[in-house]
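A short worksheet on the structure shown next.
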Amino acid sequence: MSAAEKKPASKAPAGKAPRDTMKSADKKRGKNRKETYSSYIYKVLKQVHPDTGISNQAMRILNSFVNDIFERIATEASKLAAYNKKSTISSREIQTAVRLILPGELAKHAVTEGTKSVTKYSSSAQ
């Protein structure tokens, strides 16, 4: 065979697996998991109203609400730590952020419950 009669080189790079086998490897990874507060919301609902259920849409709305409040508090606490030239967010920054974000009575109750929870956690950790 002369140089003019040789077959053109294949377009696929040597050493790489064909695409269809790579797709089957992706299938083995499993589902992408979404982390939500659904189980915790459900537990609180059952503590407050044992005979009441909740729809999927209502659960999605509450989950979105919790994520939103969490993000607001974390952002505000981060700003407070930066103002005070601290690299760590402590319970004090969280408490101040809650007071700044939540209105009136709601902030007072949130701070009280938060303090109670931190105290309970600290005493059980020892």
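Yeah, the Cβs are placed from backbone N, Cα and C, and that goes for glycine too.
The noted changes are left out; the structure has the residues it started with.
The model shown is predicted, which means the values in this text are computed figures rather than measured ones.
Applying an 8 A CB threshold to same-chain residues 6 or more apart, the list for GLU35 (mutagenesis position) is empty. For the mutagenesis experiment GLU35 to Lys, the note given by Swiss-Prot reads: In HTB1-442; impairs growth at 36 degrees Celsius.
According to Swiss-Prot, the mutagenesis experiment GLY53 to Asp carries this note: In HTB1-72; impairs growth at 36 degrees Celsius, leads to chromosome missegregetion, chromatin shrinkage, and diminished chromatin silencing. Long-range Cβ proximity for GLY53 (mutagenesis position), meaning a same-chain Cβ under 8 A and a gap of 6 or more residues, is found for none.
Here the residue is the original one, but Swiss-Prot notes a mutagenesis experiment at this spot, PRO103 to Leu: In HTB1-223; impairs growth at 36 degrees Celsius, leads to chromosome missegregetion, chromatin shrinkage, histone H2B deubiquitination and diminished chromatin silencing. In this chain, none of the residues that are 6 or more apart from PRO103 (mutagenesis position) has a CB less than 8 Å from its CB.
Annotation of the published mutagenesis LYS120 to Arg in Swiss-Prot: Impairs ubiquitination; the original residue is retained in the structure shown. Sequence-distant contacts of LYS120 (mutagenesis position), defined as residues of its own chain at least six apart whose C-beta falls under 8 angstroms from its C-beta, are absent.
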